[in-house]
Amino acid sequence: MSQHLPLVAAQPGIWMAEKLSELPSAWSVAHYVELTGEVDSPLLARAVVAGLAQADTLRMRFTEDNGEVWQWVDDALTFELPEIIDLRTNIDPHGTAQALMQADLQQDLRVDSGKPLVFHQLIQVADNRWYWYQRYHHLLVDGFSFPAITRQIANIYCTWLRGEPTPASPFTPFADVVEEYQQYRESEAWQRDAAFWAEQRRQLPPPASLSPAPLPGRSASADILRLKLEFTDGEFRQLATQLSGVQRTDLALALAALWLGRLCNRMDYAAGFIFMRRLGSAALTATGPVLNVLPLGIHIAAQETLPELATRLAAQLKKMRRHQRYDAEQIVRDSGRAAGDEPLFGPVLNIKVFDYQLDIPDVQAQTHTLATGPVNDLELALFPDVHGDLSIEILANKQRYDEPTLIQHAERLKMLIAQFAADPALLCGDVDIMLPGEYAQLAQLNATQVEIPETTLSALVAEQAAKTPDAPALADARYLFSYREMREQVVALANLLRERGVKPGDSVAVALPRSVFLTLALHAIVEAGAAWLPLDTGYPDDRLKMMLEDARPSLLITTDDQLPRFSDVPNLTSLCYNAPLTPQGSAPLQLSQPHHTAYIIFTSGSTGRPKGVMVGQTAIVNRLLWMQNHYPLTGEDVVAQKTPCSFDVSVWEFFWPFIAGAKLVMAEPEAHRDPLAMQQFFAEYGVTTTHFVPSMLAAFVASLTPQTARQSCATLKQVFCSGEALPADLCREWQQLTGAPLHNLYGPTEAAVDVSWYPAFGEELAQVRGSSVPIGYPVWNTGLRILDAMMHPVPPGVAGDLYLTGIQLAQGYLGRPDLTASRFIADPFAPGERMYRTGDVARWLDNGAVEYLGRSDDQLKIRGQRIELGEIDRVMQALPDVEQAVTHACVINQAAATGGDARQLVGYLVSQSGLPLDTSALQAQLRETLPPHMVPVVLLQLPQLPLSANGKLDRKALPLPELKAQAPGRAPKAGSETIIAAAFSSLLGCDVQDADADFFALGGHSLLAMKLAAQLSRQVARQVTPGQVMVASTVAKLATIIDAEEDSTRRMGFETILPLREGNGPTLFCFHPASGFAWQFSVLSRYLDPQWSIIGIQSPRPNGPMQTAANLDEVCEAHLATLLEQQPHGPYYLLGYSLGGTLAQGIAARLRARGEQVAFLGLLDTWPPETQNWQEKEANGLDPEVLAEINREREAFLAAQQGSTSTELFTTIEGNYADAVRLLTTAHSVPFDGKATLFVAERTLQEGMSPERAWSPWIAELDIYRQDCAHVDIISPGTFEKIGPIIRATLNR
């Protein structure tokens, strides 16, 4: 046997990626060479065998020993002659050949699959046409050595054709490469390279992607879109000729880099660049995988030319080539992260100058790529050819890109080359990436011009009041005014304001609770020609004082109890108003003008001082007239006023109804925060139109049951959402509960409430593919622009900055001309007009709607858990004596950073007092507030947070915490605990003396868990798996598993108690269906809040309750005993599916008989046994329909195991289903005097069956949720997307 060699260069990354991936053949590389001409196929087949034998990596074997992976050359391995397949008589030889090759690539071709890692075929598709198929595992070859092997085989074939002896192998033994690599790792060159890449990493800009989806750390897919672009029309050749001082490869790279940057709307981004890592090395003529993908920081200046960019990139690459031997994975590890945690770069660039040409006499050879390994995001292979033309192959991850989008992107690249060919001096920032017709398309989307009357709010309301003077207009719990009465009150108050000195153009502050008087005050202010300034009395006094100082209103309208709060505001005149005034007629005063300010609303400011936004009359008139046209109100409508008046959404609530003859009803103060109060409010007044902020809609939906939804929402005709991104799933839940049309509106305070709209119901909702509903289309006389950093429009699908134009823009910021000028800028596309930058990132969708993509944030994932670092920061900052706080994800234990996900959360704190913080106590407080995966494993106190040169937090400069073992608690016991603690110590590099020490909290990770499991397996003479380390990561817990009886360990998951999730709050008990197992309830973990524990109660065999019980009552009694062992007293939370629901209902009745509280009883398509025909109808023949349904449930459960069902499990399931039929033949229900929640599968509901009637003798109160599914699907993940949130909301009440 040859020498055992470690994996080197690209091999460790490939090995680990394949181990962590579920893809069966992702790391296969394959191509076929199309041979046209006369081919001696038997001779070529023998040449293949001879050529393969000359490349030693093709005879590599791999083994894993004690957590380490080794390779060696198997000298005994021989290659069989490749099969010769003749398809000439086939109807479709080409298609059949392609199918054969793809079938080979679809096999499980992992390195441990037992399939050959090297495979060739010769497929004849015509008399003089052959497909020479070649496939290798990526551990053996890379993109450089693959064609080199093909050329050597062709060389051998041609040599033999000439009758000459076999040429010698040109390939260097891979052992030489390994030895050279190991020497490099110990050399000064390695140290220099490490320092170089550490500096490069610090300066590296964030990665970018052409896909709108977040760029993950590890999501490589072998499902790849391939697009080949041939630039043979001479434009690239013409450009290269004009720029003769620039190498063609450099020019191609600059074009690709600019194309990516403009389509990502990022002028600074990180891409990957493939280096051969062979020059001056033994690897130059070796066949192993040594190519290296290293991060390339791309910086594009808008004012530079393409040759300038090409020259700069070439110089950058020249410097990087001196350090190209350094592993990309090591760069990540050096930065305290692990490969796959987060992306180092986005798209990968590859300049292919490899020689793919085969020189075979009288035979033309063309290579066609089939597989090159998985693609994380996007790869661009650039092929400048000898004729001066350029080919580009684009490989895209199908999970992130679709073919039409990719083709559009390719068209933009062609257009880019054409523009530079026409004008080589064109600046990078001036190149156009919009396709022909897209400017017209965007112009059409923004063609919103509608002529509106030159009028004001007060004029519109007076006009409507004249039409319907006696119609009900305004009401609260105490008062009801008709339109005439309302106008009389408005005019009387407006005259009083004028008496108090209010003049047209002034502002009047309003600090009133929600009532009819708040509405009357706002209307009176407008009637007097002034602007209203709403003050939220829930704000601190200092903040209100700042707003009054900035606005300097001529009057404050408030109440007697609020007036003392404003006593220290100088020169403030006030009016207390809380009762109707004596009418003085209703004739309009006509003091308000279209150019007047209508209202001033203060928003938060980056400086800490709020800023007042001034919105004009014409702006809000446009908004209201559009809304009435788009969502018309009539005299039959009732609009709810429940939005706080300091939130600009309230503006349309206060005025829209009164221009349409509708009625406005005022909710009680603070009622908008109480979903139950809103239910009562909607029902009492018959509300037809209302608004929710999405977060409040979620709370309201959570408060609804089907019954309360019918009672409180029956009159709702249209519901509006704005203020936050609107989750699509929430809309679907609302639609299912109420059926009331939901509409998504978007707009900042700086643009008269809302500037865009999108239906969030029906067909439009069904077509939403993202997580939130699009913000949609512009309203009347309003434009939406999405621009890049150079203020150029971006094409559909490309993210950019959202700007607003048109009539609804605010007049500016009160008393802040500097801020107004910086945010309301000149519109470059409409001379003389203004444009407002929202700060939101958005993109155009194919249907012309705008999709909101959010802003920059600190969201990340660690081992699949999504984490908002900002949320942790805010909780930490609220801790005692903490002035500043920031959370960072990093690898704590550098010695353990050998791959896999090694990151942990670290919290950095700055003390307010400067005294030492009790970090243990603070960490305990965090645990009371945050879910476990968001609690930092270490809190580190710093004198100050590190800042970058531009004054921002420098996360890369945050120090790694010093690795220390936990302060000793209980010492490990002799035996397994001592052995495990010693293994922890040796692998983690710290002295572990605590039985509760956690492997992962001390810096362990999934890759190191493999080594730990291997080491412990040797030491305890029993197999220990990495999975056991994952679920039992402390010394004590792992010892318990290892010391357990072998049969008990083997049967984990097959016992009566199935712990599905452990929390620190109440427990939901889930009862098995007829299968006897509760595994299907694991889906609940996705939906229940973290504090909930979930336990399944099962009936295993032998000797389970279903097998041993004479009747179903005995099963209930047995499970009741099990339940009481787990939880002696209530409240109890029970859930069951099918037969499990029958058991849960019976146990609930028994618990109530014992005086216990049953807080929740959930039934998943469960029916009383009395409603099913279980009795013998004929000679021992049960109801065939019932038996058929039981059989379908059994088959669905077995199918869900995806072929993993063992003989023992199969026998258990079959036996349990037989027992279920036996037990149900004599079953009877027991009355339960509580409330149950029933989910009904509508598709298999028996004709004429009523759940209300069926359960009324046995359950006192029943909530019913009907699901569009069959009985066997009600427990499926798809159905649980609807059921899960309902269960969560019900449990949380």
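Glycine is no exception: its Cβ is also placed from the backbone N, Cα and C atoms.
Marked as active site, proton acceptor by Swiss-Prot on the basis of a curator's inference: H1271. H1271 (mutagenesis position) carries a helical DSSP state (H, G or I).
The annotation domain 'Carrier' is assigned in Swiss-Prot to 971-1046.
Looking at Swiss-Prot, you'll find the mutagenesis F1077 to A noted as follows: Retains 2% of activity. The number of other CB atoms found within 10 A of the CB of F1077 (mutagenesis position), across every protein chain shown, is 22.
While the structure shown retains the original residue, Swiss-Prot records the mutagenesis experiment Q1080 to A with this note: Retains 50% of activity. Neighbour density for Q1080 (mutagenesis position): within 10 A of its CB lie 22 other CB atoms from the protein chains shown.
In the three-state DSSP classification, D1165 (mutagenesis position) falls within coil. There are 26 other Cβ atoms within 10 Å of the Cβ belonging to D1165 (mutagenesis position). Under the heading of mutagenesis, Swiss-Prot lists D1165 to S and annotates it as follows: 200-fold decrease in kcat.
H1271 (mutagenesis position) is surrounded by 22 other CB atoms, counting those within 10 A of its CB over all protein chains shown. Record note (Swiss-Prot) on the mutagenesis of H1271 to A: 10000-fold decrease in kcat. Releases only enterobactin, but accumulates both DHB-Ser-O-TE and (DHB-Ser)2-O-TE acyl enzyme intermediates.
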Consider the mutagenesis positions F1077, Q1080, D1165 and say which one has the Cα lying nearest the Cα of H1271 (mutagenesis position).
D1165
To the nearest whole angstrom, state the Cα distance for the pair F1077 (mutagenesis position) and D1165 (mutagenesis position).
17
D1165 (mutagenesis position) to Q1080 (mutagenesis position) - Cα separation in whole Å:
15
